[in-house]
Amino acid sequence: MQGLVLQLTRAGFLMLLWVFIWSVLRILKTDIYAPTGAVMMRRGLALRGTLLGARQRRHAARYLVVTEGALTGARITLSEQPVLIGRADDSTLVLTDDYASTRHARLSMRGSEWYVEDLGSTNGTYLDRAKVTTAVRVPIGTPVRIGKTAIELRP
């Protein structure tokens, strides 16, 4: 009888250990691959309608600057038209990056804010080390990484 209790205790402890490991891995996975769009959108909504609105318009992004990669130093003057980024010849910003897809990402203006969205690329688009899964607001000076290329919005 004591042998049976000991075996059941061991099996129960082993099962609890595996449940703990599984929960830790699940939490790590959600932290690493969590979409950041909701948090960024909430921050944008909280600032709308305050005194920062006028300040943001004054310091609105006017340029898209390549800060890392083969095109470092390249600058695009922004208009209200979306900016297509990728290796395709008809992209606004044509990348020679092996890790960029043909149609990799799109920067588009919504109101007075710029948003980046991944267009189903293979290697993903990152906003300040967070993977972009939905359209996410891009603050001025925050790097957007596409492969080995990093771009920023500048006033």
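Just so it is clear, glycine is given a Cβ too, placed from its N, Cα and C backbone atoms.
No noted substitution is present; original residues retained.
Straight from Swiss-Prot, the features:
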DOMAIN    83-132  domain 'FHA'
MUTAGEN   THR36 to Ala  Lack of phosphorylation
MUTAGEN   THR50 to Ala  Does not affect phosphorylation
MUTAGEN   ARG87 to Ala  Impairs interaction with PknB and PapA5
MUTAGEN   SER101 to Ala  Impairs interaction with PknB. Does not affect interaction with PapA5
Length of the line joining the Cα atoms of ARG87 (mutagenesis position) and SER101 (mutagenesis position), in Å: 6
Residues satisfying Cβ distance under 8 Å from SER101 (mutagenesis position), sequence separation of at least 6: GLY86, ARG87, LEU119, GLY120, SER121, THR122, ASN123
Number of Cβ atoms other than its own within 10 Å, given for ARG87 (mutagenesis position): 17
